[in-house]
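Asks: Below is a structure I'd like to ask you about.
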Amino acid sequence: MGNGLSDQTSILSNLPSFQSFHIVILGLDCAGKTTVLYRLQFNEFVNTVPTKGFNTEKIKVTLGNSKTVTFHFWDVGGQEKLRPLWKSYTRCTDGIVFVVDSVDVERMEEAKTELHKITRISENQGVPVLIVANKQDLRNSLSLSEIEKLLAMGELSSSTPWHLQPTCAIIGDGLKEGLEKLHDMIIKRRKMLRQQKKKR
């Protein structure tokens, strides 16, 4: 799944291991954002309560090429009253992780609205988005193709690289693979921006 980023290159091999990336975790309330964050940090399930403001953690992740990368995550509350604050956190971000509840069909339209709203902000144009389809372990979860259709992923700006990743945050399935895809997209974008600067 994704829009033209299947030709992942070996840019990763040239990346210094000390590099840090600013990542914002967004999504509706109860989608599993904080569960994703703490599963990545502690590699175990942490029982969480709804986030009233934000959580922030620096997490070192070893990617498939054995390089260790630091992600500075900002997990922002998803309640409706907190969503106007999202744009403050996405300013100058390297990537967005948007978590959706694969079981909650009734709120998928609401998730679509918020996803499209945040990616259309001028400062977020071109920022890579990892859509985390959480709770894929549940029998009544939507398929990836259904989620892609309900979120109208094809209607995102052509300048917005994205990847839809099936996950189960409770046991951690799919999270590392998703981060690797996000990392690839970020590196690809940075390379493109550097090339554009040289042409000026």
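Yeah, the Cβs are placed from backbone N, Cα and C, and that goes for glycine too.
This is the original sequence, none of the listed changes applied.
I grabbed these lines from Swiss-Prot:
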type    : residues              : note
BINDING : 27-34, 75-79, 134-137 : GTP binding site
MUTAGEN : T34 to N              : Inhibits relocalization of CYTH2 to the plasma membrane. Strongly localized in the nucleolus
MUTAGEN : Q79 to L              : Localized in the nucleus and nucleolus
Asks: How many neighbouring Cβ atoms, not counting its own, are there within 10 Å of the Cβ of K33 (GTP binding site)?
Replies: 27
Asks: Rank the binding-site residues C30, V76 by how many other Cβ atoms lie within 10 Å of each Cβ and give me the one with the fewest.
Replies: C30
Asks: Within 10 Å of the Cβ of Q79 (mutagenesis position), how many other Cβ atoms are there?
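Replies: I count 12 other Cβ atoms within 10 Å of it.
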Asks: Rounded to an integer, what is the Cα-Cα distance in Å between T34 (mutagenesis position) and Q136 (GTP binding site)?
Replies: 17
